[in-house]
Structures are given as structure tokens and as C-alpha cells.
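Enquirer: If you scroll down you'll find the structure; I have some questions about it.
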Amino acid sequence: MFTLLVLLSQLPTVTLGFPHCARGPKASKHAGEEVFTSKEEANFFIHRRLLYNRFDLELFTPGNLERECNEELCNYEEAREIFVDEDKTIAFWQEYSAKGPTTKSDGNREKIDVMGLLTGLIAAGVFLVIFGLLGYYLCITKCNRLQHPCSSAVYERGRHTPSIIFRRPEEAALSPLPPSVEDAGLPSYEQAVALTRKHSVSPPPPYPGHTKGFRVFKKSMSLPSH
């Protein structure tokens, strides 16, 4: 409730603070003439112009009067930095604050966005370099495969070597195949010594244990009777 009373007490002060809002009947007659403007002024106001300070670095591009105050709105400090002289700054600021920014006769001409153009060209160049490197790598890989076609064939042939060897009859008669280990069985002690050429090898030790109860049976081979 107290807040509402405070707001109601502030209404007269607010109405006195905006005297231009109260228009008389005479001022309402010329309201249409003040609101609408000509076609040329409207087109000039809505027309898009490329500013010099758009998309570039002001550290490398020094500012001047055309850039700071004509192409854009500047303040007194920026104007003083441009003119350096206090008298010239005051004279310019009096005219600038009254008339606003003014453009030259050639100010309406379209400007070229140099930085945007350079950015597009640099991006296109980077893409071309990347695609060129990829194409070079693919060409080198393909050429290496064409120059060495035997390596893969030898590798495949080594993997799939047949285990069955076919020989001609005369070769088999001259050099018969050695018997396999499964057919020949285990070699005897003398054969093992002869194969390894280790004659100094002592015979295996006797079996530890009692041999009195064992008998040696000799099998005699007899020819069958006719």
C-alpha cells in the first residue's frame, strides 16, 4: 500500500519531465508532414554501406577523419586524437555536433570488402593445398602398387603352398622318398648314436631295482614246415 502511494505521488513529476508529449491541436495538424519523408532520404537512410572499420584490425589500419567521423559516429575524444590540435578539434566539433556526419560526393559508391575477399581467397587456397596433398598421396600409393605387383603374389603363394608334391616316376626311382617317422618308428640306441655322431655317449644306466625275479624269454623263429 505504501509503494502504491509513493508511485501516485510521483505522477506529477513524471508528467512535468516530458513536456513535449503534450501536443496542442495546432501541432497535430503538421504531424503528418514531420513523420513522413521523401523517397531519396528514405533510401539514403536504409541503404547499406560498408564501413572501413568492418572486419579489419584497427591496430594495423590507422584511423582518420573519414573512417572515424564520416563513415561512423565519433565522439569528442576520437576527434581530438585525429586533429591533435585543440582549436581545430573545437571548430570541427561545433560543426559536427550541429550537422552530423557528412559524406563526400563519392561516398555513395559501392566499396569492396577487401578483407572479406582476402579471407575467401585464403580459405580456398588452403582447401586446394589439402586436396592436392591427398591426391599426391593416393597417386604415390597407386604407383607403388603397380611397380611391385609380385610381392603380393609371392605372399599369397607362400600362404597357400600345397603340401602334396607330385614327382615323375624316374625321379622317384632315382631318389626315393625317405620313410616317414610314423612308418619307421623310433630309432634304436645305436642308430641314434650313429646319427648324432656322438660315440662317446655312455649307454643308459640300468633300471634301478631288483631283477632277480624277472626272467628273460627268448622267442625262437622256426620256419614253417612244408
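Numbers run from 1 along the shown chain.
Every residue gets a Cβ built from N, Cα and C, even glycine.
Here's the feature list from Swiss-Prot:
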DOMAIN    52-98  domain 'Gla'
MUTAGEN   Tyr189 to Ala  Reduced binding to MAGI1, MAGI3, NEDD4, NEDD4L, WWTR1 and YAP1
MUTAGEN   Tyr207 to Ala  Reduced binding to MAGI1. No effect on binding to MAGI3, NEDD4, NEDD4L, WWTR1 or YAP1
Enquirer: Count the Cβ atoms, other than its own, that fall within 10 Å of the Cβ of Tyr189 (mutagenesis position), considering every protein chain shown.
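Expert: So the number of other Cβ atoms within 10 Å of Tyr189 (mutagenesis position) is 10.
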Enquirer: For Tyr189 (mutagenesis position), just give me the three-state DSSP call.
Expert: helix
